[in-house]
Amino acid sequence: MKKDVRILLVGEPRVGKTSLIMSLVSEEFPEEVPPRAEEITIPADVTPERVPTHIVDYSEAEQSDEQLHQEISQANVICIVYAVNNKHSIDKVTSRWIPLINERTDKDSRLPLILVGNKSDLVEYSSMETILPIMNQYTEIETCVECSAKNLKNISELFYYAQKAVLHPTGPLYCPEEKEMKPACIKALTRIFKISDQDNDGTLNDAELNFFQRICFNTPLAPQALEDVKNVVRKHISDGVADSGLTLKGFLFLHTLFIQRGRHETTWTVLRRFGYDDDLDLTPEYLFPLLKIPPDCTTELNHHAYLFLQSTFDKHDLDRDCALSPDELKDLFKVFPYIPWGPDVNNTVCTNERGWITYQGFLSQWTLTTYLDVQRCLEYLGYLGYSILTEQESQASAVTVTRDKKIDLQKKQTQRNVFRCNVIGVKNCGKSGVLQALLGRNLMRQKKIREDHKSYYAINTVYVYGQEKYLLLHDISESEFLTEAEIICDVVCLVYDVSNPKSFEYCARIFKQHFMDSRIPCLIVAAKSDLHEVKQEYSISPTDFCRKHKMPPPQAFTCNTADAPSKDIFVKLTTMAMYPHVTQADLKSSTFWLRASFGATVFAVLGFAMYKALLKQR
């Protein structure tokens with residue numbers, strides 16, 4: 001909504017433009033009227049819309065054509081004043097003023113016009129019969145007001161309508177020729193309906209309508225008022241109400257009715273509450289609220305955000321199979337201007353045997369987006385109506401900014417829940433196998449993945465000491481030197497192929513170049529351990545290398561298994577990320593890993609039991 005309103009009054013000489021302004025300000029008819037009133041500013045606190053309003057007079061005797069053109073270009077709304085007792089001034093509305101204004105304004109964003117019939121005190125008839133054809137001919141005319149500066153009749157109403165034409169314009173909402181709402185308005189209201197339909201049954205029930213009424217207008221509707229609204233819809237269209245709920249068709253009809261009856265401020269209140277600007281686009285302020293992220297801090301979703309996402313998943317999981325089918329996912333994204341997830345997402349998070357994103361996979365993808373691109377996450381939550389449905393100031397309330405990692409190292413504990421692991425190794429050493437194994441996929445399932453659907457990321461939950469954490473794996477492409485972005489992480493997984501004698505040398509070189517003197521813990525993984533192991537062409541063996549650099553011994557790993565691959569290395573990687581201060585002696589201790597793994601096993605079993613219990617409730 002505009003921050004202020006600039007109203008320009010034009011018209012033939014002596015129709016009463018200046019008198020109208022002076023009568024508004026002094027609340028009495030002036031005995032002496034100057035040729036032109038000075039610009040007047042009405043403060044926000046005395047206007048109905050709480051917006052500062054500037055009223056500008058035009059005098060043909062005192063101002064040039066150039067000055068008039070400048071005033072037109074600066075105005076938000078123009079009042080064309082005529083005298084109801086002067087036919088010449090009425091004729092000039094169409095022969096001079098409307099063409100002049102339209103010549104000076106962009107065709108795609110015509111200025112709203114108000115026709116003002118002054119001096120109604122001098123006649124006993126109305127000029128409306130003459131004016132109505134003009135209003136029908138020019139769609140930029142918002143309304144016509146007959147008034148009297150002498151009797152103070154409709155003076156405040158005139159300026160209220162002018163304000164309203166700027167702050168709540170009809171143009172973006174409604175096409176008078178077609179007598180229906182414009183496509184952009186229908187699209188915006190359809191999104192609002194889908195967000196408000198919290199059980200996704202295609203209708204707004206009484207509870208949903210009451211919530212909608214409260215968040216938009218700060219007041220609930222009485223039961224009888226709700227019934228009256230539905231009766232109005234029933235009276236006009238047959239399929240506007242179903243099962244005592246308002247359908248999308250009924251919802252759109254109501255707003256069409258508001259606009260046709262001059263109540264378009266009601267529709268604008270709804271649109272603006274859901275983040276729309278005057279062009280019916282979602283505002284940057286709504287989609288991208290301010291969120292300060294200091295250096296060495298990461299971004300995670302908080303508990304309230306996960307609850308919201310859980311309810312979003314449940315809303316669209318219509319068959320209750322704990323996975324979103326392509327159609328269910330498409331339905332979820334109908335409130336987005338585009339489909340945000342590509343086929344690579346299905347290979348980034350957990351899916352069921354049909355390749356559909358599971359409940360856990362859904363939450364994981366949101367966790368990944370928040371961590372890697374928090375602005376994109378805020379945008380997506382905005383499309384879903386997070387701040388509205390949770391009654392928060394903005395989507396920023398869904399995000400936790402973690403403390404500086406240096407503080408974690410000093411205090412020897414972390415509050416983070418998401419840990420990034422960069423997976424490094426030569427091409428074809430088995431990195432993608434490690435990523436897919438995190439999602440529980442063995443080699444047979446991995447072979448079904450199309451090349452163009454592959455992902456360089458994988459994310460899933462891992463239990464360490466009974467705590468659920470997210471492990472985010474990032475496959476780093478092979479290169480001679482790593483960039484700073486490729487080095488920054490919580491833990492490094494250096495992968496080599498036991499069957500390729502040239503594979504380990506790269507891991508050793510990268511470790512020495514970038515990680516030997518850093519505080520980032522590293523784990524070496526001996527991939528494809530089901531194959532015949534060959535001697536690595538390096539000065540010392542991988543085992544001796546680990547011993548020399550006080551690292552845990554190489555971890556044998558294969559995804560060529562009948563069932564899901566072992567998750568041991570993921571528990572170890574997450575543990576190392578959580579406790580980077582732990583000594584290498586502890587990391588090599590079997591008791592240390594046993595405690596971590598035992599906690600993971602117990603909580604995985606408990607988690608599965610709770611998951612089944614939730615399923616039964618659903």
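Heads up, the Cβ atoms here are built off N, Cα and C, so glycines get one too.
Per Swiss-Prot, the feature GTP 2 binding site maps to ASN428, CYS429, GLY430, LYS431, SER432, GLY433, LYS447, LYS528, ASP530, THR558, CYS559. Contacts of LYS528 (GDP binding site) defined by a Cβ separation under 8 A and a same-chain sequence distance of 6+ are given as GLY430, GLY433, ASP497, VAL498, SER499, THR558, ASN560, in order along the sequence. According to its DSSP assignment, LYS528 (GDP binding site) is coil.
Marked as GDP binding site by Swiss-Prot: 428-433, LYS447, LYS454, 477-478, LYS528, ASP530, 558-560. Within 10 Å of the Cβ of ASN560 (GDP binding site) there are 14 other Cβ atoms, across all protein chains.
Break the domain 'EF-hand 1' (184-219) down by DSSP state and the numbers are 25 helix, 2 strand, 9 coil. Annotation comment: Swiss-Prot describes 184-219 as domain 'EF-hand 1', evidence class sequence analysis.
Taken through DSSP, the domain 'EF-hand 2' (304-339) splits into 23 helix, 2 strand, 11 coil. Residues annotated as domain 'EF-hand 2' in Swiss-Prot: 304-339.
DSSP classifies PRO13 (mutagenesis position) as coil under the three-state reduction. According to Swiss-Prot, the mutagenesis experiment PRO13 to Val carries the annotation: Causes constitutive activation inducing an aggregation of the mitochondrial network.
Looking at Swiss-Prot, you'll find the mutagenesis THR18 to Asn noted as follows: Causes constitutive inactivation. The DSSP secondary structure for THR18 (mutagenesis position) is helix. Taking Cβ-Cβ distances under 8 Å and a sequence gap of 6 or more within the same chain, the neighbours of THR18 (mutagenesis position) are VAL33, PRO34, PRO35, ARG36, ALA37, ASP57, SER59.
Quoted from Swiss-Prot, the note on the mutagenesis of SER156 to Ala is: No effect on PINK1-PRKN-mediated degradation. In the three-state DSSP classification, SER156 (mutagenesis position) falls within a helix.
Looking at Swiss-Prot, you'll find the mutagenesis GLU208 to Lys noted as follows: Abolishes the formation of thread-like mitochondria. Sequence-distant neighbours of GLU208 (mutagenesis position) (same chain, six or more apart, CB under 8 Å from its CB) are SER196, ASP197, GLN198, ASP199, GLY245, listed in sequence order.
Under the heading of mutagenesis, Swiss-Prot lists GLU328 to Lys and annotates it as follows: Abolishes the formation of thread-like mitochondria. In the structure as shown, the Cβ atom of GLU328 (mutagenesis position) sits within 10 Å of 20 other Cβ atoms.
One entry in Swiss-Prot concerns the mutagenesis experiment LYS427 to Val. Its note says: No effect. Around LYS427 (mutagenesis position), a 10 Å sphere centred on its CB holds 10 further CB atoms from the protein chains shown. Under DSSP, LYS427 (mutagenesis position) is assigned to coil, being neither helix nor strand in the three-state scheme.
A sphere of 10 angstroms centred on the C-beta of SER432 (mutagenesis position) encloses 22 other C-beta atoms. DSSP assigns SER432 (mutagenesis position) to a helix. Quoted from Swiss-Prot for the published mutagenesis SER432 to Asn: No effect.
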Intrachain neighbours beyond the domain 'EF-hand 2' (304-339), with Cβ under 8 angstroms and 6 or more residues off its ends: 191, 194-195, 198-200, 351-352, 354, 356-359, 362-363, 366, 380-381, 383-386, 389-390, 392, 397-399, 615, 618
Site of maximum Cβ density within 10 Å, from recorded positions SER156, SER477: SER156
Three-state secondary structure, which DSSP defines for THR558 (GDP binding site): coil
Separation of alpha carbons, SER477 (GDP binding site) and GLU328 (mutagenesis position) (Å): 34
Averaged pLDDT, computed only over the residues in the domain 'EF-hand 2' (304-339): 98
Integer Å distance between the CA atoms belonging to SER477 (GDP binding site) and LYS427 (mutagenesis position): 8
Shortest C-alpha distance to SER156 (mutagenesis position) - which of the binding-site residues ASN428, LYS447, SER477, CYS559: SER477
Proximal residue to CYS559 (GTP 2 binding site) among recorded positions PRO13, SER432, SER477 (C-alpha distance): SER432
